[in-house]
Amino acid sequence: MKKRVYLIAAVVSGALAVSGCTTNPYTGEREAGKSAIGAGLGSLVGAGIGALSSSKKDRGKGALIGAAAGAALGGGVGYYMDVQEAKLRDKMRGTGVSVTRSGDNIILNMPNNVTFDSSSATLKPAGANTLTGVAMVLKEYPKTAVNVIGYTDSTGGHDLNMRLSQQRADSVASALITQGVDASRIRTQGLGPANPIASNSTAEGKAQNRRVEITLSPL
């Protein structure tokens, strides 16, 4: 079993080293970048920890998870967020939730038609299922802060919109916490009609503005 664990780690770290290689402009030779080296070392350590912390039956699985998380940590902040972004894109495929990158931050835009009915702060089943996928990734990559912001369109009173947007942000946060995400990582805020991403003069624009954004930032 130990040989299998080390083989898994070696394969992961080797793949990372190859993918992280660059060409030295002075020698013309391929070299491993610092992030790739760090990721490879991290994968070896992570695989060992993952295997040791798992039961005999699950050691192979534990090694794989530990190797991935260790590689992300070893490769630095940028690599850590790169891997997390890729996993989120995979989980969010076909859900209607967009994943964008801004520097080292990852932003999930959850439109209202996915998450909530009109004037409601109760998550739809589709929204709850989507957040299950988000939570799975967040638990695998715990070194990120989670900022949940609720938005509305400009229809209705300002106080009502502020309250509703806060309630929706809180509902999303509660769902993540219920799925096992550490509550200490999460902050919520309701901004009502602020920061529109489309015009509030059309029904289509209003629909885009009714959303919850989850911003992930490195700790």
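Placed from the backbone N, Cα and C atoms, the Cβ positions cover glycine too.
What you see is the original sequence, not a version with the noted changes.
From a predicted model like this one, the values you see are computed outputs, not experimental measurements.
Across the domain 'OmpA-like' (103-219), the model assigns an average pLDDT of 96. Annotation comment: Swiss-Prot describes 103-219 as domain 'OmpA-like'.
Applying an 8 A CB threshold to same-chain residues 6+ apart, the list for F116 (mutagenesis position) reads T122, L123, K124, G127, R168, S171, R210. One entry in Swiss-Prot concerns the mutagenesis experiment F116 to A. Its note says: Does not suppress BamB ts-mutants.
Recorded in Swiss-Prot as a mutagenesis result, G150 to A carries the remark: Partially suppresses BamB ts-mutants. Classification of G150 (mutagenesis position) by DSSP places it within a strand.
Among the mutagenesis entries in Swiss-Prot is D153 to A, noted as: Does not suppress BamB ts-mutants. D153 (mutagenesis position): 20 other CB atoms within 10 A of its CB, across all protein chains.
While the structure shown retains the original residue, Swiss-Prot records the mutagenesis experiment G156 to A with this note: Does not suppress BamB ts-mutants. Following the DSSP three-state reduction, the secondary structure of G156 (mutagenesis position) is coil. Long-range Cβ neighbours of G156 (mutagenesis position) (same chain, at least 6 residues apart, Cβ-Cβ under 8 Å): none.
Under its mutagenesis entries, Swiss-Prot includes L164 to A with the note: Partially suppresses BamB ts-mutants. DSSP assigns L164 (mutagenesis position) to a helical segment in the three-state reduction.
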Whole-number Å value for how far L164 (mutagenesis position) lies from G150 (mutagenesis position) (Cα to Cα): 8
CB contacts for L164 (mutagenesis position) [other CB atoms within 10 A, all chains]: 21
Inter-residue C-alpha distance, D153 (mutagenesis position) and L164 (mutagenesis position) (nearest angstrom): 11
G150 (mutagenesis position): tally of other CB atoms within 10 A of its CB: 31
